[in-house]
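Chemist: Dumping what Swiss-Prot says about this protein:
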| type | residues | note |
| --- | --- | --- |
| BINDING | Thr101, Leu102, Gly103, Gln218, Thr220, Lys224, Arg251, Leu275, Gly296, Glu320 | ADP-D-glycero-beta-D-manno-heptose binding site |
| MUTAGEN | Asp104 to Ala or Glu | Loss of catalytic activity. Loss of AIDA-I heptosylation and loss of bacteria adhesion to mammalian cells; in an aah2 deficient background |
| ACT_SITE | Asp104 | active site, proton acceptor |
| MUTAGEN | Thr220 to Ala | Loss of AIDA-I heptosylation and loss of bacteria adhesion to mammalian cells; in an aah2 deficient background |
| MUTAGEN | Lys224 to Ala | Loss of catalytic activity. Loss of AIDA-I heptosylation and loss of bacteria adhesion to mammalian cells; in an aah2 deficient background |
| MUTAGEN | Arg280 to Ala | Severe loss of AIDA-I heptosylation and loss of bacteria adhesion to mammalian cells; in an aah2 deficient background |
| MUTAGEN | Ser294 to Pro | Loss of the ability to use ADP- L, D-heptose as a sugar donor |
| MUTAGEN | Trp299 to Ala | Loss of AIDA-I heptosylation and loss of bacteria adhesion to mammalian cells; in an aah2 deficient background |
| BINDING | Cys333, Cys336, Cys352, Cys364 | Fe(3+) binding site |
| MUTAGEN | Cys352 to Ser | Loss of iron binding. Loss of catalytic activity |
| MUTAGEN | Cys364 to Ser | Loss of iron binding. Loss of catalytic activity |
| MUTAGEN | Cys374 to Ser | No effect on catalytic activity |
Amino acid sequence: MTFLSPPEIPTIKADNGTYYDFNNGARILFPKGEWHVNIIDEESGNILFSCDTKAGWVTSTKKYYVKFRIQAFKKGDEKPFLDTVMELKDKPVLISFPTGTLGDIIAWFHYAEKFRIKHQCKLECSVSEEFITLLSDNYPDIKFTSAQDKYEGKPYATYRIGLFFNGDTDNQPVDFRLVGFHRNAGYILGVSPQEDPPRLNLSAERKIQEPYVCIAVQSTAQAKHWNNGLGWAEVVRYLKELGYRVLCIDRNAHAGNGFVWNHIPWGAEDFTGALPLQERVDLLRHASFFVGLSSGLSWLAWASRIPVVLISGFSRPDSEFYTPWRVFNSHGCNGCWDNTNYNFDHTDFLWCPVHKGTDRQFECTRLITGKQVCGVIRTLHSYLTNHDRII
């Protein structure tokens, strides 16, 4: 994941030619001389770092939200010439999000709004252009900046929201695999990890009169797919028997890597394409429900406030947003994404850390049968029927 870089020089000038700020942790830049510095967690009083130094940088190891206190002394002095506690109220703060992901940003963004409300700061968020289009009108108190542009701002503090692997607890206070990847944003920012969908424009008029269900069958790794060879065909057939049109809304009708490719299910209507996210929301908003994977379009459906049938074994049931229509099979190997013994390999499309190359590869979703998913759909359909919510 790539993020905006902090300013080359800290943004606040102190006495004695010293500069400091809180961009990607506490940062202090000293001129020539003999100095002593303390970096303190103000909430606990713990001294996180204390050292003598000459000209150069002192930076905190921890980059997530900590209420830092910085004390800087001329070496030998008892009284600091700089003694400041980080205070974000009315200060310019940047939250930098990575690009190239859909579900991650949908999952994380409302934590930024919680942060703004908590601290009453002047918040700026760096996201890709497609998310500026999707979100900016619904968050008028946040300034949006394109992550693709060169950044020349001078914020007081910067935070980076992402997934940090290999047990990294410098950029996140806890390993994201222990708390669910979306809640990780709450922990990084020091706000409640309770999940909340972002605010979207849900005002589009309905264009398809018949009841319909949206599905999405593609994802970024084969482990995230539903690897039951007959599953999607059974689900599409069953949905049509219930009277729904079935619209496949993946970006691509066919996607894969090397010798493994996944295709739009037989019988589904092809609504695939690289469409603006708002157009996807406009279609999802009026669907009776969505059936998908541990992938970005499931998150977009959740944010569109419709029921989501989520099929996954690669991740554990609390790894994504809560849905009563989660489909998970505990009878085989499962949950490798959330297992701290394994580090996900983004370069290996066929990553399966325990059973790759054996007949048990991807059994986490292969053992989820069409019967099991159709059973969940039957329960959801009955609920919608009984509450007069078939739309």
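Note: Cβ is positioned from N, Cα and C throughout, glycine not excepted.
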Chemist: Of all the binding-site residues given, namely Gly103, Arg251, Cys333, which is spatially nearest to Cys352 (mutagenesis position) at the Cα level?
Modeler: Cys333
Chemist: I'd like the Cβ neighbour count for Asp104 (mutagenesis position), meaning other Cβ atoms within 10 Å of its Cβ, all protein chains included.
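Modeler: So the Cβ neighbour count for Asp104 (mutagenesis position) comes to 22.
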Chemist: How big is the ADP-D-glycero-beta-D-manno-heptose site in terms of the longest C-alpha to C-alpha distance among Thr101, Leu102, Gly103, Gln218, Thr220, Lys224, Arg251, Leu275, Gly296, Glu320, in angstrom?
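Modeler: So the binding residues stretch over 24 Å, Cα to Cα.
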Chemist: Quick one: what's DSSP say for Arg251 (ADP-D-glycero-beta-D-manno-heptose binding site), helix, strand or coil?
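Modeler: Reduced to three states, the DSSP call for Arg251 (ADP-D-glycero-beta-D-manno-heptose binding site) is coil.
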Chemist: About how far apart, in whole Å, are the alpha carbons (Cα) of Cys364 (mutagenesis position) and Gly103 (ADP-D-glycero-beta-D-manno-heptose binding site)?
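Modeler: Cα to Cα, Cys364 (mutagenesis position) and Gly103 (ADP-D-glycero-beta-D-manno-heptose binding site) are separated by 21 Å.
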Chemist: Three-state secondary structure of Ser294 (mutagenesis position) from DSSP?
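Modeler: In three-state terms, Ser294 (mutagenesis position) counts as coil.
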Chemist: Fill in the CA-CA distance, Gly296 (ADP-D-glycero-beta-D-manno-heptose binding site) to Lys224 (mutagenesis position), as an integer in Å.
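Modeler: Distance between the two Cα atoms comes out at 11 Å.
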Chemist: Using a 10 Å cut-off between Cα atoms, which of these recorded positions sit near Trp299 (mutagenesis position): Thr101, Gly103, Asp104, Thr220, Cys374?
Modeler: Gly103, Asp104
Chemist: For Ser294 (mutagenesis position), which of the recorded positions Gly103, Lys224, Arg251 has the nearest Cα in space?
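Modeler: For Ser294 (mutagenesis position), the closest Cα among Gly103, Lys224, Arg251 is found at Lys224.
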Chemist: Whose Cβ lies within 8 Å of the mean position of the Cβ atoms of Cys333, Cys336, Cys352, Cys364, the Fe(3+) site, other than those residues?
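Modeler: Not counting the recorded site residues, we get Ala223, Gly313, Phe314, Gly332, Asn334, Gly335, Pro353, Val354, His355, Gln361, Phe362, Glu363.
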Chemist: For each of the recorded positions (Arg251, Arg280), count the other CB atoms lying within 10 A of its CB, then report the residue with the highest count.
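Modeler: Going through Arg251, Arg280 one by one, the largest Cβ count within 10 Å is at Arg280.
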Chemist: Of the recorded positions Gly103, Lys224, Arg251, which one has its Cα closest to the Cα of Cys333 (Fe(3+) binding site)?
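Modeler: Nearest candidate: Lys224.
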Chemist: Round to a whole number and give the Cα-to-Cα distance in Å for the pair Thr101 (ADP-D-glycero-beta-D-manno-heptose binding site) and Lys224 (mutagenesis position).
Modeler: 15
Chemist: With Cys336 (Fe(3+) binding site) as the reference Cα, tell me which of the recorded positions Gly103, Arg251, Arg280, Cys374 is the closest one.
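Modeler: Comparing Cα positions, the closest of these recorded positions turns out to be Gly103.
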Chemist: What is the number of other Cβ atoms found within 10 Å of the Cβ of Trp299 (mutagenesis position)?
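Modeler: Cβ-Cβ neighbours of Trp299 (mutagenesis position) within 10 Å number 26.
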